[in-house]
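Shown next, in C-alpha coordinates, is the structure this report addresses.
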Amino acid sequence: MSYDKVSQAKSIIIGTKQTVKALKRGSVKEVVVAKDADPILTSSVVSLAEDQGISVSMVESMKKLGKACGIEVGAAAVAIIL
(Lines of atoms letter the chains of each structure in order from A and count residues from 1; the text may use other names and numbers.)
(Lines give C-alpha, C1' and ligand atoms only; values in the text may rest on other atoms or scores of the structure.)
Protein backbone atom coordinates (compact mmCIF):
# COMPACT_ATOMS: atom_id res chain seq x y z
CA MET A 1 0.00 0.00 0.00
CA SER A 2 1.17 3.54 -0.69
CA TYR A 3 1.01 4.55 2.98
CA ASP A 4 3.77 1.99 3.61
CA LYS A 5 5.82 3.32 0.69
CA VAL A 6 5.63 6.82 2.15
CA SER A 7 6.48 5.77 5.71
CA GLN A 8 9.44 3.66 4.51
CA ALA A 9 10.81 6.16 1.98
CA LYS A 10 14.16 7.68 2.87
CA SER A 11 13.30 11.10 1.50
CA ILE A 12 9.89 12.67 0.95
CA ILE A 13 8.43 16.08 0.26
CA ILE A 14 5.08 16.91 1.85
CA GLY A 15 2.44 19.22 0.40
CA THR A 16 1.17 20.18 -3.02
CA LYS A 17 3.26 23.33 -3.51
CA GLN A 18 6.51 21.63 -2.54
CA THR A 19 5.64 18.57 -4.63
CA VAL A 20 5.10 20.77 -7.70
CA LYS A 21 8.48 22.44 -7.09
CA ALA A 22 10.18 19.04 -6.80
CA LEU A 23 8.48 17.83 -9.99
CA LYS A 24 9.76 20.91 -11.84
CA ARG A 25 13.28 20.19 -10.55
CA GLY A 26 12.99 16.60 -11.80
CA SER A 27 13.86 14.95 -8.51
CA VAL A 28 10.67 12.92 -7.96
CA LYS A 29 10.41 9.13 -8.18
CA GLU A 30 6.71 8.78 -7.34
CA VAL A 31 3.80 10.96 -6.23
CA VAL A 32 1.11 9.97 -3.71
CA VAL A 33 -2.13 11.97 -3.69
CA ALA A 34 -5.07 11.74 -1.26
CA LYS A 35 -8.46 11.15 -2.91
CA ASP A 36 -10.25 13.26 -0.31
CA ALA A 37 -8.09 16.32 -1.03
CA ASP A 38 -9.56 19.22 -3.00
CA PRO A 39 -9.08 18.44 -6.73
CA ILE A 40 -8.30 22.11 -7.36
CA LEU A 41 -5.18 21.66 -5.21
CA THR A 42 -4.09 18.26 -6.49
CA SER A 43 -4.89 18.49 -10.21
CA SER A 44 -1.68 20.42 -10.99
CA VAL A 45 0.40 17.81 -9.16
CA VAL A 46 -1.25 14.91 -10.98
CA SER A 47 -1.05 16.49 -14.45
CA LEU A 48 2.58 17.54 -14.03
CA ALA A 49 3.57 14.07 -12.80
CA GLU A 50 1.71 12.37 -15.66
CA ASP A 51 3.34 14.72 -18.20
CA GLN A 52 6.73 13.62 -16.88
CA GLY A 53 5.81 9.93 -16.85
CA ILE A 54 6.03 9.73 -13.06
CA SER A 55 3.84 7.19 -11.26
CA VAL A 56 0.90 8.67 -9.33
CA SER A 57 -0.65 6.60 -6.54
CA MET A 58 -3.97 7.52 -4.98
CA VAL A 59 -4.75 6.90 -1.31
CA GLU A 60 -8.05 7.31 0.51
CA SER A 61 -7.25 9.74 3.30
CA MET A 62 -5.29 12.97 3.77
CA LYS A 63 -5.17 12.28 7.52
CA LYS A 64 -3.65 8.81 7.05
CA LEU A 65 -1.20 10.14 4.46
CA GLY A 66 -0.09 12.83 6.91
CA LYS A 67 0.31 10.21 9.63
CA ALA A 68 2.44 8.07 7.28
CA CYS A 69 4.63 11.16 6.80
CA GLY A 70 5.00 11.57 10.54
CA ILE A 71 2.96 14.78 10.80
CA GLU A 72 -0.13 15.50 12.88
CA VAL A 73 -2.16 17.08 10.06
CA GLY A 74 -3.39 15.80 6.72
CA ALA A 75 -1.30 15.84 3.57
CA ALA A 76 -2.90 16.27 0.14
CA ALA A 77 0.20 15.23 -1.81
CA VAL A 78 3.58 13.68 -1.09
CA ALA A 79 6.55 13.24 -3.40
CA ILE A 80 8.96 10.36 -2.93
CA ILE A 81 12.38 11.64 -3.92
CA LEU A 82 14.96 9.82 -6.03
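For all residues, glycine too, the Cβ spot is worked out from N, Cα and C.
Of all Cβ atoms in the shown protein chains, 13 besides its own fall within 10 Å of the Cβ of LYS17 (mutagenesis position). According to DSSP, LYS17 (mutagenesis position) is assigned to a helical segment. Experimental mutagenesis at this site is recorded by Swiss-Prot as LYS17 to Ala, annotated: No effect.
Listed in sequence order, ILE13 are the same-chain residues at least 6 apart in sequence whose CB falls under 8 Å from the CB of LYS21 (mutagenesis position). Under mutagenesis, Swiss-Prot gives LYS21 to Ala with this note: No effect.
Experimental mutagenesis at this site is recorded by Swiss-Prot as LYS24 to Ala, annotated: Decreased ribosomal association. For LYS24 (mutagenesis position), applying a Cβ distance below 8 Å and a minimum sequence separation of six or more within one chain yields LEU48.
LYS24 (mutagenesis position) falls within a helix when secondary structure is assigned with DSSP.
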